[in-house]
Amino acid sequence: MPSYTVTVATGSQWFAGTDDYIYLSLIGSAGCSEKHLLDKAFYNDFERGAVDSYDVTVDEELGEIYLVKIEKRKYWLHDDWYLKYITLKTPHGDYIEFPCYRWITGEGEIVLRDGRAKLARDDQIHILKQHRRKELEARQKQYRWMEWNPGFPLSIDAKCHKDLPRDIQFDSEKGVDFVLNYSKAMENLFINRFMHMFQSSWHDFADFEKIFVKISNTISERVKNHWQEDLMFGYQFLNGCNPVLIKRCTALPPKLPVTTEMVECSLERQLSLEQEVQEGNIFIVDYELLDGIDANKTDPCTHQFLAAPICLLYKNLANKIVPIAIQLNQTPGESNPIFLPTDSKYDWLLAKIWVRSSDFHVHQTITHLLRTHLVSEVFGIAMYRQLPAVHPLFKLLVAHVRFTIAINTKAREQLICEYGLFDKANATGGGGHVQMVQRAVQDLTYSSLCFPEAIKARGMDSTEDIPFYFYRDDGLLVWEAIQSFTMEVVSIYYENDQVVEEDQELQDFVKDVYVYGMRGKKASGFPKSIKSREKLSEYLTVVIFTASAQHAAVNFGQYDWCSWIPNAPPTMRAPPPTAKGVVTIEQIVDTLPDRGRSCWHLGAVWALSQFQENELFLGMYPEEHFIEKPVKEAMIRFRKNLEAIVSVIAERNKNKKLPYYYLSPDRIPNSVAI
């Protein structure tokens with residue numbers, strides 16, 4: 001009788017093993033086997049991290065093996081089991097790999113196909129077509145769209161983490177508990193003694209050092225020492241944790257009535273302000289999005305305030321960006337003066353602090369939450385709903401949506417919900433952050449997620465004119481490496497554009513993103529369909545780059561740039577000044593966050609800036625969903641390209657007082673998971 005050797009690999013994460021009964025059935029072209037119990041006498045099967053082998057003898061020849069069915073039945077108490085893969089050695093000596101990388105829960109079962117990636121058109125056998133269809137039908141029942149707030153991109157239909165499908169939950173929910181992590185962070189930073197001191201002001205700037213962790217030769221220490229300087233202020237628009245707002249100014253906006261006379265002390269080329277604009281030396285950052293947003297009113301004992309500043313910047317003769325004019329609200333007038341570097345020291349400093357605070361709000365809610373977290377969740381849900389596990393694009397993308405839906409669900413449960421942690425320390429808490437997302441969705445376009453196009457649209461693409469924009473330089477290198485990789489994968493499975501156009505599962509995936517993620521907005525520019533290999537490669541690059549590089553660039557620098565509270569105040573306790581010459585140091589300190597809010601803020605930026613244990617960085621694919629040699633070779637080339645970029649960035653950063661490393665591939669996690 002024919003005999004098969006079955007190798008079963010159990011996951012190595014916590015609680016991956018099982019004591020339940022595991023049964024296996026083989027389904028082939030010539031028939032199906034009986035159900036076989038996988039069990040070895042006096043042996044503890046399916047332990048965490050184990051690879052177990054079993055001999056399975058069948059009554060008759062099964063022909064070509066199409067499917068492997070695994071069933072789990074209760075032994076004593078139910079325990080979930082994480083199955084990595086099954087390898088089958090046939091009676092003819094052939095080896096067939098069946099990737100799984102999924103949890104089997106309860107009295108569950110799972111049916112696996114071999115690891116060869118297949119488009120729907122490649123499946124001509126009825127049982128394989130049926131398996132493909134049933135998998136998507138089941139997934140679409142599990143992964144349902146839900147509107148969390150009106151106008152938001154749709155998210156997963158789950159009220160809390162435990163409501164999620166087991167396959168996309170965190171291995172241990174405890175590790176991503178925001179309340180626990182923030183509390184731990186404050187304990188690790190030795191600031192928990194201050195965390196309940198709301199309404200208690202700091203005495204002066206030096207007093208903030210009581211909660212500042214001094215680590216020499218770090219960016220955070222340099223920020224603390226130089227945050228008041230115009231050069232440091234300007235540098236952050238290029239290479240801080242929100243390097244996506246600065247634009248080249250092509251015409252001075254009427255709402256900012258600044259004149260040459262006002263700023264002539266800052267201009268170094270003997271040109272008028274209008275001439276400097278024409279020469280491309282003037283830049284602008286406009287926080288119009290914050291105009292009219294409701295400030296946090298959740299604490300009746302503390303009034304909190306927002307501004308909507310406009311900041312004009314200048315490229316000096318050293319090619320450095322420095323501020324030359326700041327207006328703290330959108331409507332010009334006597335009570336909304338334009339602050340200048342020539343004003344009194346504290347007038348100018350407070351104006352810059354207001355800009356930094358506004359930048360923090362836009363960064364957290366729009367640059368970070370909306371444009372990486374929520375967008376990546378949309379891609380993830382659409383992928384699970386429309387691409388079966390055998391589809392090459394599922395195999396390509398699954399590593400880049402790992403834990404994204406889970407972290408967003410935890411955020412909605414604990415962080416950005418009503419009375420959540422976000423409300424504790426942020427002036428946009430209490431609903432302002434929701435209003436901001438609802439506004440910003442209108443500007444969420446496909447082209448703004450295409451990195452080279454986004455840089456060009458802001459007039460920031462010239463390396464000659466703007467030489468110290470490392471976010472742009474490194475981002476382009478990583479974008480090109482990802483695009484080269486996706487084009488290789490696309491070319492392996494789609495021999496021409498027609499195959500792309502006729503792949504209905506791909507088209508359904510793209511349509512799901514457009515209809516539910518972008519809410520069917522034509523102005524978003526998101527494609528409803530994809531008709532060429534080139535456009536498909538670009539689309540996949542957007543998905544991967546957003547989840548990996550873009551998130552890394554705007555997330556992991558938060559402690560570096562925001563831990564010194566005066567450089568990134570999460571709230572302000574007095575309104576913006578309406579006149580010049582009245583600001584004092586005492587007024588500035590009383591405007592900055594109190595001790596309690598400072599500590600909650602510090603705990604947040606520390607926790608959000610930490611890599612996960614066993615982090616998977618860009619190019620690392622330990623789950624072998626692909627088994628074909630051409631794709632594995634493409635992955636090797638991808639990793640080599642990324643290693644070369646790591647070397648380029650390391651060489652540039654040598655001896656730099658302010659190194660830029662957020663887009664070094666060895667520091668870019670594969671997915672949004674924190």
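From the backbone N, Cα and C atoms, a Cβ is placed for every residue, glycine too.
DSSP assigns Gly17 (Ca(2+) 1 binding site) to coil in the three-state reduction, placing it in neither a helix nor a strand. Marked as Ca(2+) 1 binding site by Swiss-Prot on the basis of similarity to another entry: Gly17, Asp79, Asp80.
The feature Ca(2+) 2 binding site is assigned by Swiss-Prot to Thr18, Asp19, Asn44, Asp45, Glu47, with similarity to another entry given as support.
Sequence annotations record features per position, and here Swiss-Prot assigns domain 'PLAT' to 2-118.
Swiss-Prot lists 119-674 with the feature domain 'Lipoxygenase'.
Mutagenesis annotation in Swiss-Prot: Ala604 to Ile, described as Decreases arachidonate (5S)-lipoxygenase activity; the structure shown retains the original residue. According to DSSP, Ala604 (mutagenesis position) sits within a helical segment.
According to DSSP, Val672 (mutagenesis position) is assigned to coil rather than to any helix or strand. Residues near Val672 (mutagenesis position) in space but far in sequence (CB under 8 A, at least 6 apart, same chain), listed by position: Thr372, His373, Ser376, Glu377, Phe403, Thr404, Ile407, Asn408, Ala547, His551. What Swiss-Prot says about the mutagenesis result for Val672 to Met is this: Loss of activity.
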DSSP helix/strand/coil residue counts for the domain 'PLAT' (2-118): 0 helix, 60 strand, 57 coil
Spatial neighbours of Asp79 (Ca(2+) 1 binding site), counting only the recorded positions Thr18, Asp19, Asn44, Asp45, Glu47, Ala604 and Cα distances within 10 Å: Thr18, Asp19
Which recorded positions sit within 10 Å of Gly17 (Ca(2+) 1 binding site) - Cα, from Asp45, Glu47, Ala604: Asp45, Glu47
Mean of pLDDT values spanning the domain 'PLAT' (2-118): 94
Protein Cβ atoms within 10 Å of Asp19 (Ca(2+) 2 binding site), excluding its own: 16
Near-site residues: Ca(2+) 1, ref Gly17, Asp79, Asp80, CB cutoff 8 A to centroid: Phe15, Ala16, Thr18, Asp19, Asp20, Trp81, Tyr82
Remaining residues near the recorded Ca(2+) 2 site, that is with C-beta within 8 Å of the centroid of the site residues Thr18, Asp19, Asn44, Asp45, Glu47: Thr10, Gly17, Phe46, Ala50
Euclidean distance between Cα atoms of Asp80 (Ca(2+) 1 binding site) and Ala604 (mutagenesis position), Å: 32
